[in-house]
Every structure is written in C-alpha cells, then in structure tokens.
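I have placed the structure first, in the form of structure tokens, so that the comments after it can refer back to it.
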Amino acid sequence: MFVQLRKMTVKEGFADKVIERFSAEGIIEKQEGLIDVTVLEKNVRRGDEEVVVMIRWESEDHWKQWEKSDAHIAGHKANKGKPKPDYLISTEVSMYHVRAVKQGTYNQ
C-alpha cells in the first residue's frame, strides 16, 4: 500500500472550504488502484486550522498512473496561473510506503 498525505494549514474559519473541496465527488474515485480518500480536521480551539487529506493507493505504481493520467494533468493545467486562495497558509505533501497494518475489533 502507498499513501499520500497532504497537510494544509489555513486561516481560522476556513477549514470547511478545504474539507468541502476534498470531500466532493471527483475523478480520482474512478482511478484504478485507489483504496480511499480520508479528510481529517485537526482539533484546535482557535487560531490557524489544519486539514490533512490521506489518499491510499494499492501501490506506488497506481499512484504514479494517477499522477500521469490525462485527467489529473488537465486539472492542474486548469488551475495554472491562478493565485492560491488567500486563506491557504501552507501546504505540505508527503508520501509513505505502508509497512504494517494492525486490525482492531471495529466492524467484526
């Protein structure tokens, strides 16, 4: 399994905009090898907010196929030259190979 984590820090009050964008139906769901997309919101009382999007793939090759796909590239070209939203403070993307998974008793 291969995982991409996209951590976005946004100004206070704007996490919902990011959550809405990454929770909406899109073309990625049709991509072969996609396991799931999970959207997480950091529990903060006040101040800047953090949203993490975890995208799980069957393999790194499946992720690479997505990155090179016409649909993915077209999406980036459509946004080329557009300024980033003013509420977006930073974005960090990290890639991981899953080395172990332990199952709990949930849904058993």
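Glycine residues also receive a Cβ, built from the backbone N, Cα and C atoms like all the rest.
Secondary structure at His76 (heme binding site), as computed by DSSP, is helix. A sphere of 10 angstroms centred on the C-beta of His76 (heme binding site) encloses 9 other C-beta atoms. Annotation comment: Swiss-Prot describes His76 as heme binding site, evidence class sequence analysis.
Under the heading domain 'ABM', Swiss-Prot lists 2-95.
For Arg6 to Ala, Swiss-Prot lists a mutagenesis experiment annotated as follows: Retains the ability to degrade haem, albeit at a reduced rate relative to the wild-type. Arg6 (mutagenesis position) has a Cβ environment of 16 other Cβ atoms inside 10 Å. Following the DSSP three-state reduction, the secondary structure of Arg6 (mutagenesis position) is strand.
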